[in-house]
Amino acid sequence: MVNFVHPEEMYLFVESIRPFEVREVGSPKWLEVHEMILGLSQQAALELSQNREEEVKEFLISRDKLRVLIHEAYCVTLWKTRVLPHLLEIDPNPQATFLIYTVLYHEAALVALLDVCLYHPSGCETLQESVLDLIDYCAQAISQVIGLVSMGYHENETKLDVDEAVLTELERQKRDFIYKIGLRCISVLNYIADNVTLFHLSAARRLLVTHDIPWLMADVLSFRPWQRKTSKGIQKFIDEKWTNVDDVTKIVKPEAQAWFCVRQLLLNPQIMENYAFNEARCKQLHKLLGLMHEPLLDQLPPLIELKVFLSRLTLSGNTAKTQPLLLEDIPQIQEELLKDVEENGGFYQIAQDQDSVFLSKNKENICALATRLSKAYGTDLLCELEQNMDDLKMGEAKDAGAGGDGDTDHTCATCQAKAKKKCACCKKVHYCSRDCQLKDWPQHKLVCLKT
């Protein structure tokens, strides 16, 4: 059985996860933990895709590591927004950017793990007061996605120029991760809304008053960041990549999660009794009625009840209520991180201290780090899993009577030997091993990135 993390390694990996400060990002110890988080994230996704026992989720929850994951997500957010700009001021065109990319990827892996764990109420229960920090984080991430969509980001098919400046490429990578993380956060907020009664009243207030999540989700559903129109037709964001769809009305996961989040909040009398349905909110929520067409309700029947509620709300008009005085908890994680930054000279000082790490020009160090990270990302294993999935789909198609010409022998693009693995990006070029793939990458990337 293929695994990214073997059962005997699981306990060690989970126990090794610890909170880092912003100044520690990119350090050897940070990279070591990054490799473990990456492996756990890949293993968790594998367990879900194959309907296996969710061991990663169980270990993270039982060892109370979800707060650490939230802490680390905030840590990377502060680094990429407050430290990275200073690093690029020092050197606008760094010689190697893969370590910066690694930090950006780290945040996506953390959010993916939170998404897996919080699907279960037991995961939500372990959050305790850190749920406030997570709500703030998710609301900010979703708002950033709305900002990108409003600027037409998702309508632009990425055609990367090979001669593109490094700074522009980094900005593109940052936006790609903002997009993926933001859509994941829709799912996370839905799980929190579904289990909001497990938390202190401060969590409900954070959702409804501080961030007005029903309003935010109405914006998300109006902008539809999971759908775009391209020269190839309508595409939807499925499994973290854009895919052509024949049926435009078919609901994808982020869309369903956004609808359910609105439903869980608006139809929960325990938390909505103090939500002021003023004129502005009624007008905003009324937009949802125009989106609730028959194909949507056929696929998501629980939304029928929400449609009835919104229709009555439109007829009843303004029902604003006085907000009661409520003492609430204050999010702590970001404040703790900022306090450590101040005690260590501020963000610019951290950037100067990390100059030798992220802006290194030592070719030996760069090559050694590249080798280490390439192993962490498990190119061979990823290709093997993708090939297994492709073979499975091909077999299902044959069983269904689709026919075919049988297995096709592919040759390695580097050494011309028989090859079963293929590039994980374009899925068009085959290789017999990771070594051959790495040798061919300088030439293949010109075609692969354009594809």
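Cβ atoms here come from the backbone N, Cα and C positions, even for glycine.
According to Swiss-Prot, the feature Zn(2+) 1 binding site maps to C412, C415, C432, C436. Other Cβ atoms within 10 Å of the Cβ of C415 (Zn(2+) 1 binding site) number 15 in total over all chains.
According to Swiss-Prot, the feature Zn(2+) 2 binding site maps to C423, C426, H444, C448. DSSP classifies H444 (Zn(2+) 2 binding site) as helix under the three-state reduction. Listed in sequence order, the residues of the same chain lying 6 or more apart from H444 (Zn(2+) 2 binding site) and placing their CB within less than 8 Å of its CB are A413, C423, V429, Q437.
The number of other Cβ atoms within 10 Å of the Cβ belonging to V14 (mutagenesis position), over all protein chains shown, comes to 22. Here the residue is the original one, but Swiss-Prot notes a mutagenesis experiment at this spot, V14 to G: Partially rescues sterility when transfected in a homozygous mutant fly.
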C436 (Zn(2+) 1 binding site) and V14 (mutagenesis position), distance between Cα atoms, whole Å: 33
Remaining residues near the recorded Zn(2+) 1 site, that is with C-beta within 8 Å of the centroid of the site residues C412, C415, C432, C436: T411, A413, T414, Q416, A417, A419, Y431, S433, D435
Other CB atoms, at most 10 A from the CB of C432 (Zn(2+) 1 binding site): 19
Other C-beta atoms that fall within 10 angstroms of the C-beta of C412 (Zn(2+) 1 binding site): 19
